[in-house]
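Participant: This is the structure I have questions about; it appears just below.
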Amino acid sequence: MSSKSQLTYTARASKHPNALAKRLFEIAEAKKTNVTVSADVTTTKELLDLADRLGPYIAVIKTHIDILSDFSDETIEGLKALAQKHNFLIFEDRKFIDIGNTVQKQYHRGTLRISEWAHIINCSILPGEGIVEALAQTASAPDFSYGPERGLLILAEMTSKGSLATGQYTTSSVDYARKYKNFVMGFVSTRSLGEVQSEVSSPSDEEDFVVFTTGVNISSKGDKLGQQYQTPASAIGRGADFIIAGRGIYAAPDPVQAAQQYQKEGWEAYLARVGGN
């Protein structure tokens, strides 16, 4: 898979074939941040408070909306308003993993109403190609009013110890991304997938998938449940375009100060990668 990670966000935005990825790169450049904060809190008040306080320093807020104890219209409208106020995208880390008919309903129907407010979603390809096809089909349907403002990340790798998301699974992730590139904007992975060789698909000249890397933490190397952390510099150096940090920010004594530190380190690592100062 070809990689354009040595190019600036501005250069990538100017030629990117995916409208949401283009917007994401423009946000990153405008705010000088590649930080995604994983806001793993359990009440709407906590979520909206974090989104408002950290909004100026992040490109994306990542939610696990089903862990909220009080999800309601207030959650949805509040999050959408803050995304507009602070110019960030919303990534619902739902990790869809079921047959196509089911995930279509989970995404565009149901109590969580994910398609209404989440710019970005993700899925595992363990069920096969059908899950990506189904989500892409939903997003391109005539009655889907959000169109190019929605995109999918394929969970190609994970940072947990002993992860089975390796080898052929990762290669197939690349294959499906290429086939459904109008909706698939990139991957959640531990590195650039530029060296992945496929016998099924080949890169096009304009191919430019966005890489999000989870498990970024400045002060910790892991936890007791098998999570393995990278620093902002190591993640960006391995090909991440956007770094995802959770407890290192929201559980810090001063989350705003922590977000600013991740923003600084992530941006410096990006400038070093593209040859800036």
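Every residue, even glycine, has its Cβ placed from backbone N, Cα and C.
In this structure the noted substitutions are not present, so the sites keep their original residues.
Checked Swiss-Prot, it gives:
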- ASP40, 62-64, 93-102, TYR229, ARG247: substrate binding site (BINDING)
- ASP73 to Asn: In strain: CBS 120.49 / N400 (VARIANT)
- LYS95: active site, proton donor (ACT_SITE)
- ARG109 to Gly: In strain: CBS 120.49 / N400 (VARIANT)
- SER145 to Ala: In strain: CBS 120.49 / N400 (VARIANT)
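Help me see these features in their spatial surroundings.
Facilitator: Around ILE99 (substrate binding site), a 10 Å sphere centred on its CB holds 12 further CB atoms from the protein chains shown.
For ASP73 (variant position), no same-chain residue 6+ apart in sequence has a C-beta under 8 angstroms from its C-beta.
Under the DSSP three-state reduction, LYS95 (substrate binding site) is assigned to strand. Residue environment of LYS95 (substrate binding site) contains 14 other Cβ atoms, counted within 10 Å of its Cβ in all protein chains.
The 10 Å shell around the Cβ of ARG109 (variant position) contains 12 further Cβ atoms across the protein chains shown.
In the three-state DSSP scheme, SER145 (variant position) falls into the coil class. Cβ environment of SER145 (variant position): no same-chain residue six or more positions apart lies under 8 Å away.
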Participant: Among the binding-site residues THR63, TYR229, which residue has the largest number of other Cβ atoms within 10 Å of its own Cβ?
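Facilitator: That would be THR63, with the most Cβ atoms nearby.
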Participant: By the DSSP assignment reduced to helix, strand and coil, which category contains ASP40 (substrate binding site)?
Facilitator: coil
Participant: If you draw a 10 Å sphere around the Cβ of ILE97 (substrate binding site), how many other Cβ atoms fall inside it, taking every protein chain shown into account?
Facilitator: 15
Participant: Could you state the CA-to-CA distance between LYS95 (substrate binding site) and ARG109 (variant position) to the nearest Å?
Facilitator: 16
